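Scroll down for the structure; my scribbles are underneath it.
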Amino acid sequence: MRVVIQRVKGAILSVRKENIGENEKELEIISEIKNGLICFLGIHKNDTWEDALYIIRKCLNLRLWNNDNKTWDKNVKDLNYELLIVSQFTLFGNTKKGNKPDFHLAKEPNEALIFYNKIIDEFKKQYNDDKIKIGKFGNYMNIDVTNDGPVTIYIDTHDINLNK
C-alpha cells in the first residue's frame, strides 16, 4: 500500500455533477477540509489488512506540526484537524517500459472499493467520523489543495517488513 500525505491549510474535492451532458464540465463540491492532511491512497493487488492498519496508524499519528516549544511535535488528532482520504490507483503506475503507465500492480477496482471502504471505516473508528472526508471512488475528481509548508510524506508498506 502506498500513501502520499500532504499537510494542508485546506482542500476542496469536486466531482462532475450527475445528470448533465457528457460534454459539461460543471463540478460539485463533495468534500472539503480546513487544516489537516490530504492522503492519496494506492492499494496494491497483494495488500493485506496489516498494510492498511499500518497506513492508518501513520496517517493519524505522524507528528507533522510544531508545538510552541518543539518542532514536529503534534499530530492531526492532537490538533483536532481533518483528513481527506482519496483513493488513487495511479500511485501504482509503472513507467519502466515505454511512456504509457501500466497499472497491473493496483488492486482490481471492485476488490479495491471494498477494501477502501473498510479502510475508511477504520479511520473513522480510530479517530472521529466527522473529521474523515473522502473522495468518490473511481470517479474523475478535481482537488484544490492549499499546501502547508509544504510538507509531503511518502510511505510504501512494501518497503517495510510487516511480518511478511
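Numbering starts at 1 and runs along the chain as displayed.
Every residue, even glycine, has its Cβ placed from backbone N, Cα and C.
Fair warning: this is a prediction, and the values are worked out from it, not measured in the lab.
Long-range neighbours of THR90 (mutagenesis position) (same chain, six or more residues apart, CB within less than 8 Å of its CB): GLY42, PRO101, PHE103. The active site, nucleophile feature in Swiss-Prot is assigned to THR90.
As annotated by Swiss-Prot, tRNA binding site applies to TRP72, PHE89, with the evidence given as a large-scale study or a structure entry. DSSP assigns PHE89 (tRNA binding site) to a helix in the three-state reduction. Long-range Cβ neighbours of PHE89 (tRNA binding site) (same chain, at least 6 residues apart, Cβ-Cβ under 8 Å): GLY42, ILE43, PHE103, ALA106, LYS107, PRO109, ALA112.
In Swiss-Prot, the entry for mutagenesis SER87 to Pro states: Wild-type deacylation of D-tyrosyl-tRNA(Tyr). The structure shown retains the original residue. Within 10 Å of the C-beta atom of SER87 (mutagenesis position) sit 27 other C-beta atoms, taking all shown protein chains into account.
Looking at Swiss-Prot, you'll find the mutagenesis SER87 to Ala noted as follows: Partial loss of deacylation of D-tyrosyl-tRNA(Tyr).
According to Swiss-Prot, the experimentally introduced change GLN88 to Ala, Glu or Asn is described as follows: Wild-type deacylation of D-tyrosyl-tRNA(Tyr).
Quoted from Swiss-Prot, the note on the mutagenesis of THR90 to Ala or Ser is: Wild-type deacylation of D-tyrosyl-tRNA(Tyr).
Swiss-Prot documents ALA112 to Phe as a published mutagenesis change and attaches the note Loss of deacylation of D-tyrosyl-tRNA(Tyr), loss of deacylation of glycyl-tRNA(Gly), not toxic upon overexpression.
Looking at Swiss-Prot, you'll find the mutagenesis PHE137 to Ala noted as follows: Loss of deacylation of D-tyrosyl-tRNA(Tyr), loss of deacylation of glycyl-tRNA(Gly). Listed in sequence order, SER87, ALA112, LEU113, TYR116, ASN117 are the same-chain residues at least 6 apart in sequence whose CB falls under 8 Å from the CB of PHE137 (mutagenesis position).
Packing around GLY149 (mutagenesis position) is summarised by its Cβ count: 11 other Cβ atoms lie within 10 angstroms of its Cβ, all protein chains included. A mutagenesis experiment is reported in Swiss-Prot for this position, GLY149 to Ala, and the note states: Loss of deacylation of D-tyrosyl-tRNA(Tyr).
Experimental mutagenesis at this site is recorded by Swiss-Prot as PRO150 to Ala, annotated: Loss of deacylation of D-tyrosyl-tRNA(Tyr). In the three-state DSSP scheme, PRO150 (mutagenesis position) falls into the strand class.
If you take the C-beta of TRP72 (tRNA binding site) and look for same-chain residues 6 or more apart in sequence within under 8 angstroms, you find ARG63, LEU64, TRP65, ASN66.
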